[in-house]
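Peer 1: What Swiss-Prot records for this protein is below:
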- Cys14 to Ser: Does not abolish zinc binding or metal-induced derepression (MUTAGEN)
- 28-122: domain 'HTH arsR-type' (DOMAIN)
- Cys61 to Ser: Does not abolish zinc binding or metal-induced derepression (MUTAGEN)
- Asp104, His106: Zn(2+) 1 binding site (BINDING)
- His106 to Gln: Loss of metal-induced derepression (MUTAGEN)
- His117, Glu120: Zn(2+) 2 binding site (BINDING)
- Cys121 to Ser: Does not abolish zinc binding or metal-induced derepression (MUTAGEN)
Amino acid sequence: MTKPVLQDGETVVCQGTHAAIASELQAIAPEVAQSLAEFFAVLADPNRLRLLSLLARSELCVGDLAQAIGVSESAVSHQLRSLRNLRLVSYRKQGRHVYYQLQDHHIVALYQNALDHLQECR
């Protein structure tokens with residue numbers, strides 16, 4: 001017996017009740033979902049992703065980051081502020097220079113996993 005194939009716009013209505021299954025399922029809390037949405041919204045900017053790609057390799061100052069992605073230091077500082085607010089990057093001051101690095105290994109893993117996924121889908 002073959003499974004039916006759905007055409008665009010078709011839906012399937014489940015037969016029977018699924019109360020037992022549904023009672024065991026639990027979605028994340030609304031406030032957690034909101035935090036995740038804000039997190040991914042910050043990552044939705046191409047220049048921020050380019051900055052993360054550079055910081056995944058090395059600690060860099062604002063001037064180096066600006067030159068590497070071809071935007072002003074002011075624009076880089078603005079993007080870094082958004083990343084810093086979500087604790088994706090941290091910084092240290094050395095004299096007049098401020099050096100940025102990714103906050104922790106979770107950010108590197110998230111970035112690398114997303115890249116791997118995109119390459120597998122090609």
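Using N, Cα and C of the backbone, Cβ positions are placed for all residues, glycine too.
Since we're looking at a predicted model, the values are computed, not measured.
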Peer 1: Under 8 Å Cβ to Cβ from Cys61 (mutagenesis position), same chain, six or more residues apart: give me those in sequence order, or none if nothing qualifies.
Peer 2: His97, Val98, Tyr99, Tyr100
Peer 1: Tell me the Cα distance separating His106 (mutagenesis position) from Glu120 (Zn(2+) 2 binding site), rounded to the nearest angstrom.
Peer 2: 21
Peer 1: Looking only at the domain 'HTH arsR-type' (28-122), what are its DSSP counts of helix, strand and coil residues?
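Peer 2: DSSP composition of the domain 'HTH arsR-type' (28-122): 60 helix, 14 strand, 21 coil.
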Peer 1: Restricting to the domain 'HTH arsR-type' (28-122), what is the model's mean pLDDT?
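Peer 2: Value for the domain 'HTH arsR-type' (28-122), mean pLDDT as a whole number: 93.
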Peer 1: Within the chain of Cys121 (mutagenesis position), which residues six or more apart in sequence place their C-beta under 8 angstroms from its C-beta?
Peer 2: none
Peer 1: Hey, how far is His117 (Zn(2+) 2 binding site) from Asp104 (Zn(2+) 1 binding site), Cα to Cα, in Å?
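Peer 2: For His117 (Zn(2+) 2 binding site) versus Asp104 (Zn(2+) 1 binding site), the Cα atoms are 21 Å apart.
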Peer 1: Say we define neighbours as other CB atoms within 10 Å of the CB. Which of the binding-site residues Asp104, Glu120 has the fewest?
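Peer 2: Ranked by other Cβ atoms within 10 Å, the binding-site residues Asp104, Glu120 bottom out at Glu120.
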